Every structure is written in structure tokens, then in C-alpha cells.
Amino acid sequence: MIIRDENYFTDKYELTRTHSEVLEAVKVVKPGKTLDLGCGNGRNSLYLAANGYDVDAWDKNAMSIANVERIKSIENLDNLHTRVVDLNNLTFDRQYDFILSTVVLMFLEAKTIPGLIANMQRCTKPGGYNLIVAAMDTADYPCTVGFPFAFKEGELRRYYEGWERVKYNEDVGELHRTDANGNRIKLRFATMLARKK
């Protein structure tokens, strides 16, 4: 049962809309202990918390976390817990039912990715889920925007061998950034919802 829809926090607080893949994931992933890695201004964390998920929301930007805390207080979301952390230097041990990272990994140092994904996998309870959406660098859509990291073709899928992939694709999507002509930049995005066996 959805208590707050995807437009609630957008309309009331002018946040970016909840990511479409999070909206799809909640059709499968039941409320439980959740970790949002790179939560930004809370577009996903606030939606999840308002709909019964117990959310840890982490981001390196203290101003973003302060904004999440402000909205959390107004909305009385006691099941939302924030922390300022640099994902490039992060290790964690708590067990989660759902760990998500949407359009965040491409902003991290490439050397961080294998360890961070391993940490996500280790800290996911059996039967729990990981959701990742991140930019790719492919021959047909090369990543020219200067991200420190972008997945190669099939790379994210290989990280999750042995997991049940509920959804996986490497479809073309658009960044919010635009090119010199004002057109949104197109890239492939690795999109995956996987369940730990």
C-alpha cells in the first residue's frame, strides 16, 4: 500500500521525482531495513521512509543531508536515519533487506567500485535486494562527460553472478546535462535489481 506517491515530495518540497527504478522496485521489494547510498536531497529515501521502509540515507554532501533532515523533521519520519559519508572511503557492516544506489556510482573513483559492490553484497540479507542504476561507457554511446567511473558492457552483470537478477538491462537513457546544442546527453545505463540467494 502506497501512503505517499512519487509526486508528494516533488510537489511539496520541489525535489527531483523519485527515480523510476525505485518505483518499479517497490512492487517487488517489501518494506524492510534499507540503505540508500548517495541519497542526495532524499528523493528516494524520503519516498521509501514515507511508505514504511526503515531507511539509512547516506551522502557526502552535508547540505543535502541537512535538507533531508529538515524534511524528515517536518514529515515526522522517525524511520529515516541520515549520515554524512564519503562513499569512496566507506565500509559498513549492518545487514539490510534492500540496498540501492541510483545514478551515484559514476561519481566515485573507479578503484572504489569493486570493494563497494562487494560490501553491498556482503551486507545484504539472504533474500534481500540490490538496486543499481549507473552510467556506462560503450562503443555505441561513449561516456564523454568526465565521470570518474562508468560500467563497461556486461560489467555490472558479472558482479552479480550467483544472484537472481530480477531486472537487468543496459538501455540508452538521458542525463540531465545537455550538450553544446542544448540536447540532453545520451548514454547507456546499467540498470539492475538483483535478489541475493
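Glycine is no exception: its Cβ is also placed from the backbone N, Cα and C atoms.
In the three-state DSSP reading, T102 (S-adenosyl-L-methionine binding site) counts as strand. All protein chains included, T102 (S-adenosyl-L-methionine binding site) registers 24 other Cβ atoms within 10 Å of its own Cβ. Annotation comment: Swiss-Prot describes G38, R43, D59, T102 as S-adenosyl-L-methionine binding site.
According to Swiss-Prot, the feature substrate binding site maps to R177, an assignment based on a curator's inference. In the three-state DSSP reading, R177 (mutagenesis position) counts as strand. Every protein chain shown contributes to the tally, and the Cβ of R177 (mutagenesis position) ends up with 9 other Cβ atoms within 10 Å.
Every protein chain considered, the tally of other Cβ atoms within 10 Å of the Cβ of D36 (mutagenesis position) stands at 31. The mutagenesis experiment D36 to A or N is recorded by Swiss-Prot, whose note states: Loss of tellurite resistance.
Taking a C-beta cut-off of under 8 angstroms and a sequence separation of 6 or more, D59 (mutagenesis position) has the following same-chain neighbours: G38, C39, G40, I65, V68, T82, V84, V85. Recorded in Swiss-Prot as a mutagenesis result, D59 to A carries the remark: Loss of tellurite resistance.
Counting every protein chain shown, the number of other Cβ atoms lying within 10 Å of the Cβ of Y96 (mutagenesis position) is 21. Quoted from Swiss-Prot, the note on the mutagenesis of Y96 to A is: Decrease in tellurite resistance.
Annotation note: D97 (mutagenesis position) sits in a strand segment as assigned by DSSP. In sequence order, V29, K30, G32, K33, T34, T124, K125, G127, G128, Y129 are the residues of the chain that are 6 or more apart from D97 (mutagenesis position) and have a CB within less than 8 Å of its CB. Per Swiss-Prot, mutagenesis D97 to N is noted as: Decrease in tellurite resistance.
The annotation that Swiss-Prot gives for the mutagenesis experiment D97 to E reads: No effect on tellurite resistance.
Over all protein chains present, the Cβ of F98 (mutagenesis position) has 27 other Cβ atoms lying within 10 Å. Record note (Swiss-Prot) on the mutagenesis of F98 to A or Y: Loss of tellurite resistance.
Here Swiss-Prot describes R177 to A as a published mutagenesis experiment; the accompanying note says: 35% of wild-type methyltransferase activity on tellurite.
Of all the Cβ atoms in the protein chains shown, 11 others lie within 10 Å of the Cβ of R184 (mutagenesis position). For the mutagenesis experiment R184 to A, the note given by Swiss-Prot reads: 74% of wild-type methyltransferase activity on tellurite.
Here the Cβ of R43 (S-adenosyl-L-methionine binding site) has 22 other Cβ atoms within 10 Å, regardless of which shown protein chain they belong to.
Residue annotation for S-adenosyl-L-methionine gives G38, R43, D59, T102. The furthest Cα pair among them is separated by 12 Å. Measuring Cα to Cα from R177 (mutagenesis position), the recorded positions that fall within 10 Å are R184, out of R43, Y96, F98, R184. Rounded to a whole number, the distance between the Cα atoms of R43 (S-adenosyl-L-methionine binding site) and Y96 (mutagenesis position) is 20 Å. Neighbours of G38 (S-adenosyl-L-methionine binding site), defined as other CB atoms within 10 A of its CB across all chains, total 21.
The two recorded residues, F98 (mutagenesis position) and R43 (S-adenosyl-L-methionine binding site), have Cα atoms 16 Å apart.
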